[in-house]
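These notes are about the structure you will find just below.
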Amino acid sequence: MSVEEAALALWAKSGNPFHPLLAHMLDTAAVALAVLRMEPPRTRALYAEDWGLPEEGALAWAAALVGLHDLGKASPVFQAGWEEGKERVQRAGLPFGELLDWVAHGVFTELFLRRLLKEKGLPERAANDLAAALGAHHGFPANAEEKSRARRHLRTEDPLWKEARRWLLEEVFRRLGAPLPPSQGNGEARPEAVLRVMALASFADWVASDPSLFPYGRDPRRGDYLKEALRLAQEALNRLGWPAFAKAQRREFGELFPYIPKPNALQESVPALLEGACTPVLLLVEAPMGMGKTEAALYAHHLLQAGLGHRGLYVALPTQATANGLFPRVRGFLERLGEGSRLELQLQHGTALLNPHYAGLLERAAPRQVGEEEEGGAVASAWFSARKRAMLAPYGVGTLDQALLGVLRVKHHFVRLWGLMNRVVVLDEVHAYDVYTSGLLQALLRWLRALGSSAVVMTATLPPSRRRALLEAWAGEEVEGQDLGPYPRVVLVGEGVKARSLPPAREVEVALEVLREVDVEPLAQRLKGALPGAVGAIVNTVDRAQDLYRALGEGTPLTLEELARRLGGISGGQAWEEVRQALPERGGEVVGKVLTDGTLVFLLHARFPAEERALRGSVVLALFGKGGPRPPRAILVATQVAEQSLDLDFDLLYTDLAPIDLLFQRSGRLHRHERPRPEEHARPRLLLGVPEDLDFGKPLYWDKVYEDYVLLATWRALSGRDRLRVPGDLEALLEEIYEGENPESFPEGLRERAKKSLKALQERRDREANTARRLSLSELDRLLAYWDEGALVAQERLEDDEEKAETQRLLTRLGDPSVAVVPLFRVGEGLFLDREGRRRAPLKGEVSREEAEALFRRAVRLSRFPLPQELLKEEPPPAWRKSGLLRGLRPLEVGRVFRSGERAFQVELDPELGVVYLPV
């Protein structure tokens, strides 16, 4: 038989009917072409620029490469995997010799394309990089051992197999009409060009491999096969909700933010700085809370999208709670921007499905009944809601971690980067990250610029060295010596650097009172003595928050229903609406306690099960936020969850000593809004807890949360002060503490300790910075450099939701291992979600979607040693492993004891306190 007949006999998908290999290759190429034709002109221009070809030629070239992703299936190893298909291939004249051990087809794809692309005329380096990229379409490039095993097979292979593969490659190029790109200078393909093909191959394959979208059995010999495949591809993208790009018309600020009567100085500076921008830019906004940074960033996105043709927006925040809080605001903005058109918007973090606003968008995107029109406005299509695909949606709100996974070699990291390509990426609260995460952030900024994206970086506070590192990561050169003006400021880095200083929205003088007695009992008395009013206490650890809540006194558990009754009903803003919606089903849940004098006391931290934490967060925002009824006597005890992005407003605030930037963040929760206040709280006052002996270790454990030196330096800078100007004093204090690190300036009794703690801090910073450089794609040319230290992650073959303790540290945050658990109560012989034994936990058999969601809503992440280490050794129930929602969770029986040496603790779940560790 002929080479053509042999090649056409090869199969890609088994079954009756089967799907020929050439057919699947053309299907995948068609999806790639259809995707690119729906993308903005600027995305297509990037592909053309990558390869030095006219636009149509560049798209055909990229699509042809994508089609070749499965060329490795044209191998005896793969074709022997289905007996019926193997017999057909043998009848077509392709012999099977001795088959050695199994090798994944992606490994063969790389080896085959290295040779064939060079034969085609591509320079060796470009051919090798593209071959490795296309071979990685299932998540990872091949490692040396895999390639060695594959080469052993090739040494005994019949030459007809090579001819069949060469015919397939030429046929794909012929059908697509794909030209060869002109030789690129040094013979290399730029890393961003390789990534654009690499990612497109992966997700085009996901679509083309769905038999409900691309039925098997279609004959690729037909002359109109590619035309039909393009029709199916377009229909598939329409069904999945892939949006066609619509050019944005420039709108005025007031049209998009009608609730703001007049833009402030920050918001007015954005269009002025962006005027004339013709290339992607970095916009750095340094300003305190309350200056409208979010609206400024969203308006910057609109102007950049209208001016440069960016494909969409991703807003990255430090926590799930902050992402949840911003999601409805971004949705409202996009719907005003879209004026009724359909917009694909995803909420991207691990517990997004618990968010009622996001659940509503998933419902809106569900297929309509016959005769029903599709709804306009924001929707969340199910296809994009899958973890690996969410970043492909043009609009998203989520955690920074979801973006940072793009610069770590987790499975399909390159798909995330493609999703961020030619987009406006807003990075909020960048002051909240450690040195390691900041190193990953710098790598992300380098990639965003290379991929044609713009970035808006927002921060309340930033030490000069951190600011410089971020600006230089984008600019690719030193920006030392640039006069950026005083704080608050906006800095634009484009073809040059421009900066504009702003008048603060308000200058608040906060009275500062230091409490040297930090034990919870006297602190509780001090807080109660400050009533009436809305009093807040932000402490540094969950254990301390629980202890302070207890010390405030015995009380009656406060249910949601009782809270509504005491307030005379539920009305007000968004947070109150969430509380109102929860009332019918969750009215009996405990959200706090009532003291004998009528004081309402609330507790908020991260050790509540997810649904309880979310409900408590809504209650806290409703009671201590901007609108709605405000109880006359209320105390909130919280951890750091209250210092980031939550619009809280206290009459009086206590805080444990923390780094100076975080103290300013916390002080921003004082007198945030104009409202009547008790006379004794007419002026904002901050109570600062500093232990008399300056011992931040056991039993406070503040040194486990913050660096000893930074706490000492913050205290040294604040001692003797009785007031703070917010934000007026911020920049000078930041410079003194973070840039003027000089232990010799400390009092004699602290000097040696300061020297030791500064040395430890500098060593940790160096370690974290080096770790970030090693493990991330810190430079673009490390995309396929799997021989270097960054290959550690690839060698682990990490999923991006990996739960193994030994590999967690390689992800986006350094720190102690943790595990997400579902607390279960033993009642009789069974395990239940509730202590009364009404909701049995599904541990065997199949788990329905409703059961999985119920378990997921009860999850809580724990890190107390040795709990994660022990639980991560245990296999989750088999049914949980099959569920995308549950596979990272472990069941934890309440009351279980964990031991480490002579220490032991028992895990309990208290309805008021959350997860508690009791010594035994």
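Backbone N, Cα and C atoms are what each Cβ position is placed from, and that goes for glycine too.
Taken from Swiss-Prot, the feature domain 'HD Cas3-type' applies to 14-207. Confidence across the domain 'HD Cas3-type' (14-207), taken as the mean pLDDT and rounded to a whole number, stands at 94.
Residues within less than 8 Å, Cβ to Cβ, of His24 (mutagenesis position) and separated from it by at least 6 positions along the same chain comprise Ala12, Lys13, Asp70, Ala208, Ser209, Phe214. Under its mutagenesis entries, Swiss-Prot includes His24 to Ala with the note: Loss of endonuclease activity.
According to Swiss-Prot, the divalent metal cation binding site annotation covers His24, His69, Asp70, Asp205.
Quoted from Swiss-Prot, the note on mutagenesis experiment His69 to Ala is: Loss of endonuclease activity. Taking Cβ-Cβ distances under 8 Å and a sequence gap of 6 or more within the same chain, the neighbours of His69 (mutagenesis position) are Met25, Thr28, Gly106, Thr109, Leu134, Gly135, His137, Ala201, Ser202, Asp205.
The annotation that Swiss-Prot gives for the mutagenesis experiment Asp70 to Ala reads: Loss of endonuclease activity. Asp70 (mutagenesis position) carries a helical DSSP state (H, G or I).
The domain 'Helicase ATP-binding' annotation in Swiss-Prot covers 274-480.
The DSSP secondary structure for Lys293 (ATP binding site) is helix. What Swiss-Prot records for Ala287, Pro288, Met289, Gly290, Met291, Gly292, Lys293, Thr294 is ATP binding site.
Over all protein chains present, the Cβ of Lys293 (ATP binding site) has 24 other Cβ atoms lying within 10 Å. Neighbour count (other Cβ atoms within 10 Å of the Cβ, all protein chains): 20 for Thr294 (ATP binding site). Within 10 Å of the C-beta atom of Met291 (ATP binding site) sit 23 other C-beta atoms, taking all shown protein chains into account. When the neighbouring Cβ atoms lying within 10 Å are counted for each of the binding-site residues (Pro288, Gly290, Gly292), the highest count belongs to Pro288. In the three-state DSSP classification, Pro288 (ATP binding site) falls within coil. Within 10 Å of the C-beta atom of Ala287 (ATP binding site) sit 24 other C-beta atoms, taking all shown protein chains into account.
Sequence-ordered, the extra residues of this chain that approach the divalent metal cation site, with Cβ no more than 8 Å from the Cβ center of His24, His69, Asp70, Asp205, are Ala12, Met25, Thr28, Val66, Gly67, Lys73, His137, Ala201, Ala208, Ser209. In terms of local Cβ density within 10 Å, Asp70 ranks first among the recorded positions Asp70, Asp205, Met289.
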